[in-house]
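Okay, structure first, notes after.
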Amino acid sequence: MADPEVVVSSCSSHEEENRCNFNQQTSPSEELLLEDQMRRKLKFFFMNPCEKFWARGRKPWKLAIQILKIAMVTIQLVLFGLSNQMVVAFKEENTIAFKHLFLKGYMDRMDDTYAVYTQSDVYDQLIFAVNQYLQLYNVSVGNHAYENKGTKQSAMAICQHFYKRGNIYPGNDTFDIDPEIETECFFVEPDEPFHIGTPAENKLNLTLDFHRLLTVELQFKLKAINLQTVRHQELPDCYDFTLTITFDNKAHSGRIKISLDNDISIRECKDWHVSGSIQKNTHYMMIFDAFVILTCLVSLILCIRSVIRGLQLQQEFVNFFLLHYKKEVSVSDQMEFVNGWYIMIIISDILTIIGSILKMEIQAKSLTSYDVCSILLGTSTMLVWLGVIRYLGFFAKYNLLILTLQAALPNVIRFCCCAAMIYLGYCFCGWIVLGPYHDKFRSLNMVSECLFSLINGDDMFATFAKMQQKSYLVWLFSRIYLYSFISLFIYMILSLFIALITDTYETIKQYQQDGFPETELRTFISECKDLPNSGKYRLEDDPPVSLFCCCKK
């Protein structure tokens, strides 16, 4: 007799044969045989890799690929991280160097307090920054240079933004102002002579009307080459620094804040030559990345094949149940055929392949998108490590975490949705009421971060202590606000959240001792008592031949 497995497969695949099979009268023995075959097929599908090896001698290729992949992807990420670390360090050190170079009297950690308060100090700062720019080659200890535009070097743009008209008389409490903003700019060429005198003698041909002035911006470009990568057997990158020094007088409070912003872009060096073995090492790294791509491609194909087989078996089982039991399979039972771990591995493989391609482009200096590559490789590595948990879950002593998370997730999501409503209410209230009086409540983002820190018990005293006492009513409100938030979230909501997880954990432990509730699918499978090493599962591997040939006759 031919393998009955194919009967079910054939009937589930072709609607015409399904109708034929449904109408055909089969003997009770044949029906029992079909049920037995379906149970055995389902039981084999839900076996772990070791049991499948005992049942049919099938090698656990996906497990071997995942173990190999986790080692290779982790090594790749570490190597890329070390390279990216040099890029980040070079950016940060250059930004600090530029602040010391172009901001007069700048000291570290002065970004929030660096400001001037007199007109002469404003002109001093402007003249100092321009002079440092013109004397760059004489004052800078780095390999910085002006940007070349053809035969000329890029100029520094000095722009002031101010109200079109403004007559302000604070003594009389009167003003006349046109809020339209105008801009005036002029340029300073690096090769032009520049005479430095006193602020009264030389004001850069720039006259500032501080009553109307909003901002003054000095913008210029510099270039540099990151040579430290050579010591790590990597080709250097070329950097473009777009520097903007801003004198902010928008508040007109008598305090002009000064800041330096550094917009950095990495470019491929146009003409380079490095002696030694750097080129060879670069080729080795690209070969390694190519092998990672090949490994992930194999993993991707195997997992996609497994997902497709699961969906095919799902449809086959649904048709079988409808044909023999006149019942529809529940959605929860159907979802058991969709392996979420495989889907996660597929996503990680796709991210790794794309990230590895970008990494190879970066190493070849034809691409400089470090941030995108970091996100792709970092996310993929995280998912690869999480995917290994699936194989640990096949052991009863290791799958408690997985089962608890799966069981608790729906209730946790519902609970978090309710808690989020309360949390957002406190965020909006704290921002609008406490924002003018507390540094940690100046923006919605800062409010959310501050409240989340309070939930974790961090920085509580500082949050209370930094509240200004200029308004007694607001100060009293802040105490009620903070005490109620801490009491509500730490003692009630957080405790209920932990209790929700704990209750699920205890339930899972009890299930492990007394047995899990049987679904309709699991009950159907449990009637198959054949052990993996019984040899009966090997019969399912025969080529497919339909038993119901008479349907087509």
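Including glycine, each Cβ sits where the backbone N, Cα and C put it.
Lifted from Swiss-Prot, the feature list:
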| type | residues | note |
| --- | --- | --- |
| MUTAGEN | Asp108 to Asn | Abolishes basal channel activity without affecting channel activation by a synthetic agonist; when associated with N-111 and N-112 |
| MUTAGEN | Asp111 to Asn | Abolishes basal channel activity without affecting channel activation by a synthetic agonist; when associated with N-108 and N-112 |
| MUTAGEN | Asp112 to Asn | Abolishes basal channel activity without affecting channel activation by a synthetic agonist; when associated with N-108 and N-111 |
| MUTAGEN | His252 to Ala | Increases inhibition by lumenal H(+). Decreases inhibition by lumenal H(+); when associated with A-283 |
| MUTAGEN | His283 to Arg | Increases inhibition by lumenal H(+) |
| MUTAGEN | His283 to Ala | Constitutive active channel; abolishes inhibition by lumenal H(+); retains the Ca(2+)-dependent inactivation of the Ca(2+) current. Decreases inhibition by lumenal H(+); when associated with A-252. Decreases inhibition by lumenal H(+); when associated with A-273 |
| MUTAGEN | Ala419 to Pro | Constitutive active channel; abolishes inhibition by lumenal H(+); increases the pore diameter |
| MUTAGEN | Tyr423 to Ala | Nearly abolishes channel activation by a synthetic agonist |
| MUTAGEN | Glu449 to Lys | Abolishes channel activity |
| MUTAGEN | Glu449 to Ala | Constitutive active channel; greatly impairs inhibition by lumenal Na(+) |
| MUTAGEN | Asp458 to Lys | Nearly abolishes channel activity; inhibits starvation-induced autophagy |
| MUTAGEN | Asp459 to Ala | Decreases in Ca(2+) permeability and selectivity; decreases channel pore dynamic behavior |
| MUTAGEN | Phe497 to Ala | Nearly abolishes channel activation by a synthetic agonist |
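Within 10 Å of the Cβ of Phe497 (mutagenesis position) there are 15 other Cβ atoms, across all protein chains. When the C-alpha distances from His252 (mutagenesis position) to the mutagenesis positions Asp111, Asp112, His283, Tyr423, Asp459 are tabulated, the minimum falls on Asp112. Of all the Cβ atoms in the protein chains shown, 13 others lie within 10 Å of the Cβ of Asp111 (mutagenesis position). Using Cα positions, the member of the mutagenesis positions Asp111, Asp458, Asp459 nearest to Phe497 (mutagenesis position) is identified as Asp458.
Nearest neighbour of Glu449 (mutagenesis position) by Cα distance, taken over the mutagenesis positions Asp111, Asp112, His283, Asp459: Asp459. Ranking the mutagenesis positions His283, Ala419, Tyr423, Asp458, Asp459 by Cα distance from Asp111 (mutagenesis position) puts Asp459 first.
If you take the Cα of Asp459 (mutagenesis position) and the Cα of His283 (mutagenesis position), they are about 50 angstrom apart, rounded to a whole number.
In this view, Asp108 (mutagenesis position) is surrounded by 8 other Cβ atoms within 10 Å of its Cβ, with every protein chain counted. Ranked by Cα separation from His283 (mutagenesis position), the mutagenesis positions Asp108, Asp112, Tyr423 are led by Asp108. Cβ neighbour count for Asp458 (mutagenesis position): 11 (other Cβ atoms within 10 Å of its Cβ, all protein chains included). Comparing Cα positions, Asp112 (mutagenesis position) lies closest to Asp458 out of the mutagenesis positions Ala419, Tyr423, Asp458.
Sparsest Cβ environment among the mutagenesis positions Asp112, Glu449, Asp459 (other Cβ atoms counted within 10 Å): Asp112. When other Cβ atoms within 10 Å of the Cβ of His283 (mutagenesis position) are tallied across all protein chains shown, the result is 12. In this structure, Ala419 (mutagenesis position) is part of a helix by DSSP. Cα spacing between Asp108 (mutagenesis position) and Asp458 (mutagenesis position): 27 Å, rounded to the nearest whole number.
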